[in-house]
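Right, one structure below, let's go through it.
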Amino acid sequence: MLLLQALLFLLILPSHAEDDVTTTEELAPALVPPPKGTCAGWMAGIPGHPGHNGTPGRDGRDGTPGEKGEKGDAGLLGPKGETGDVGMTGAEGPRGFPGTPGRKGEPGEAAYVYRSAFSVGLETRVTVPNVPIRFTKIFYNQQNHYDGSTGKFYCNIPGLYYFSYHITVYMKDVKVSLFKKDKAVLFTYDQYQEKNVDQASGSVLLHLEVGDQVWLQVYGDGDHNGLYADNVNDSTFTGFLLYHDTN
């Protein structure tokens, strides 16, 4: 082995003779010193090929946050979106403050008041049974809806009417009935007490149509005709409209 190494050394020297002269001391470091021990005959091999790239290493740790940048410019206005669905009705809000009073309105038309009334009395005690009693003593008959010549009230305004009568009874019993359109609707009977003046009365509500007639008359024979009146005792018949029909 030593012989082979010396031979290689001699072969190397001529290749460098034409160049600069190199001493043995300068070349000595380039030679690998022979190993010692059991492998004293080892010789350096030819350098191998470069190895493959290793696997990528792990990602490094996150760096510290940078400083906040400056605010950017506002972007352009985007297109108008589609109309959304109608939302649910919200809760009722609190009651507002009262508003200021409005202006006074123009005067309205006066409502028309329907009037129909009469109040009459008996001037004589002479009456005929079974015919209308003619009350000729007029207390009130401004609308002239009562006719003293016939003793009848004639309806000119349809509606609800109130009728009443107060009869003085003397010398005989009395039977009086109130008629509407030839039909008795109310009856009053009073039995005379000797040496006394009695009173008989009655009242009723009736609905009348235009043209209806209402009156009083004594019914029965002459024995039941104690109807009486003088200058201190009256027998009266009264009626008036309460409500007129609106349709």
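Cβ coordinates come from backbone N, Cα and C, glycine included.
The model shown is predicted, which means the values in this text are computed figures rather than measured ones.
According to Swiss-Prot, the feature domain 'Collagen-like' maps to 45-110.
Using DSSP to sort the residues of the domain 'C1q' (111-247) gives these counts of helix, strand and coil: 3 helix, 75 strand, 59 coil. Under the heading domain 'C1q', Swiss-Prot lists 111-247.
For the published mutagenesis Cys39 to Ala, Swiss-Prot gives the following note: No change in the interaction with CTRP9.
Where Swiss-Prot documents Lys68 to Arg as a mutagenesis experiment, the accompanying text is: Impaired formation of HMW multimers; when associated with R-71; R-80 and R-104. Under the three-state DSSP scheme, Lys68 (mutagenesis position) falls in the coil class. Cβ environment of Lys68 (mutagenesis position): no same-chain residue six or more positions apart lies under 8 Å away.
Annotation of the mutagenesis experiment Lys71 to Arg in Swiss-Prot: Impaired formation of HMW multimers; when associated with R-68; R-80 and R-104. Around Lys71 (mutagenesis position), no same-chain residue at least 6 positions away in sequence has a Cβ under 8 Å from its Cβ.
Per Swiss-Prot, mutagenesis Lys80 to Arg is noted as: Impaired formation of HMW multimers; when associated with R-68; R-71 and R-104. According to its DSSP assignment, Lys80 (mutagenesis position) is coil. Contacts of Lys80 (mutagenesis position) defined by a Cβ separation under 8 A and a same-chain sequence distance of 6+ are given as none.
Cβ environment of Lys104 (mutagenesis position): no same-chain residue six or more positions apart lies under 8 Å away. Taken residue by residue with DSSP, Lys104 (mutagenesis position) is part of neither helix nor strand, so it is coil. Where Swiss-Prot documents Lys104 to Arg as a mutagenesis experiment, the accompanying text is: Impaired formation of HMW multimers; when associated with R-68; R-71 and R-80.
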